[in-house]
Amino acid sequence: MGSQTLPHGHMQTLIFLDLEATGLPSSRPEVTELCLLAVHRRALENTSISQGHPPPVPRPPRVVDKLSLCIAPGKACSPGASEITGLSKAELEVQGRQRFDDNLAILLRAFLQRQPQPCCLVAHNGDRYDFPLLQTELARLSTPSPLDGTFCVDSIAALKALEQASSPSGNGSRKSYSLGSIYTRLYWQAPTDSHTAEGDVLTLLSICQWKPQALLQWVDEHARPFSTVKPMYGTPATTGTTNLRPHAATATTPLATANGSPSNGRSRRPKSPPPEKVPEAPSQEGLLAPLSLLTLLTLAIATLYGLFLASPGQ
């Protein structure tokens, strides 16, 4: 989506999002942990900003809504993912965690419906990881997506823009925009509870409190509908649905053409072979014609014979 103000006005709620999963995109990962932290626009606008060096980490808003869930995946976590997140498929299952299912989608919908609208999801590296993965998980389900009508932005793009605006010349070095690197650059300390969904969401919130007014303006201009996000990879349900629809349309079209009703063009109906001819019984008129001709011939012969007998010399 281009840089333009949304027609419905300002985003009223920012929902900071983080997912933990079984691995990298190439491994077709599944979600193992999810955290959403909903903050009203007013709470961000009223963030108290200190100019100290180093600046203190801003306190999170007092009024927030939070949803944090651990989720049992359908596949094993990669060793690297388990080491970083501290989660494994076996441990999640033994503690009775449930799959990413329709009930979770209903829970997400209820959470979002409680927030002032419009809402915008904010995730770090969201465009490349969190949003496509979340879209993939939702595509597996039979229920409609709870995120229809919700917007989203990637905080990496936002923070790059804010940093470049604050120091256009830069320092000539290439900066890292990982969540931990930005946090350390701003507040001169490492974030706590990294690679837990809730810990990363709180870290992201603290970063976005650095320049809240500029951030909100950027979000208003760059938010895009979550429905435009493409899934990270195809799922059996999604693939089956996608493949079946064209086949169904193709099958219906020739059937409708072959069976064309009177309201449709009759000229398109296949021509049927002409019916076999059945010998017809001779009609009465057909019999009278030869009989009349025979009678005339008989009379003519009798007349000629009578004239012959009556001629002289016979």
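Cβ atoms are placed via backbone N, Cα and C, with glycine included.
This is the original sequence, none of the listed changes applied.
Bear in mind that the values here come from a model prediction, so they are computed numbers and not experimental data.
Listed in Swiss-Prot:
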type	residues	note
ACT_SITE	His195	active site, proton donor/acceptor
BINDING	Asp18	Mg(2+) 2 binding site
BINDING	Asp18, Glu20, Asp200	Mg(2+) 1 binding site
BINDING	Glu20, Ala21, Tyr129, Asp200	substrate binding site
MUTAGEN	Arg114 to His	Reduces activity. Loss of endogenous retroelement metabolization
MUTAGEN	His124 to Ala	Strongly reduces activity
MUTAGEN	His195 to Ala	Loss of activity. Loss of endogenous retroelement metabolization
MUTAGEN	Glu198 to Lys	Impaired ability to associate with CGAS-DNA droplets
MUTAGEN	Asp200 to Asn	Reduces activity. Loss of endogenous retroelement metabolization
MUTAGEN	Val201 to Asp	Reduces activity. Loss of endogenous retroelement metabolization
Whole-number answer please: how many Å between the C-alpha atoms of Glu198 (mutagenesis position) and Ala21 (substrate binding site)? 14
Other than Asp18, Glu20, Asp200, which residues of the same chain sit close to Mg(2+) 1? List them in sequence order, counting a residue when its Cβ is within 8 Å of the Cβ centroid of the site. Leu19, Glu33, Cys35, His195, Thr196, Ala197, Glu198, Gly199, Val201
Near His195 (mutagenesis position), which recorded positions out of Asp18, Glu20, Arg114, His124, Tyr129 have their CA within 10 Å? Asp18, Glu20
Hey, which of the recorded positions Glu20, Ala21, Arg114, Tyr129 is the loneliest by Cβ count within 10 Å? Arg114
Spatial neighbours of Val201 (mutagenesis position) among the recorded positions Glu20, Ala21, Arg114, Tyr129, defined as Cα within 10 A: which are they? none
Same chain, 6+ residues apart, C-beta under 8 Å of the C-beta of Asp18 (Mg(2+) 2 binding site), given in sequence order: Leu34, Cys35, Ala123, His124, Asp130, Ala197, Glu198, Asp200, Val201, Leu204
Out of the mutagenesis positions Glu198, Asp200, the residue with the smallest number of other Cβ atoms within 10 Å is Glu198
C-alpha of Glu20 (Mg(2+) 1 binding site) to C-alpha of Tyr129 (substrate binding site): distance in Å? 10
Find, for the listed mutagenesis positions His124, His195, the residue with the lowest Cβ contact count at a 10 Å cut-off, counting only other Cβ atoms. His195
May I ask for the distance between Ala21 (substrate binding site) and Arg114 (mutagenesis position), taken between their Cα atoms and rounded to an integer number of Å? 26
Rounded Cα-Cα span from Arg114 (mutagenesis position) to Tyr129 (substrate binding site), Å: 26
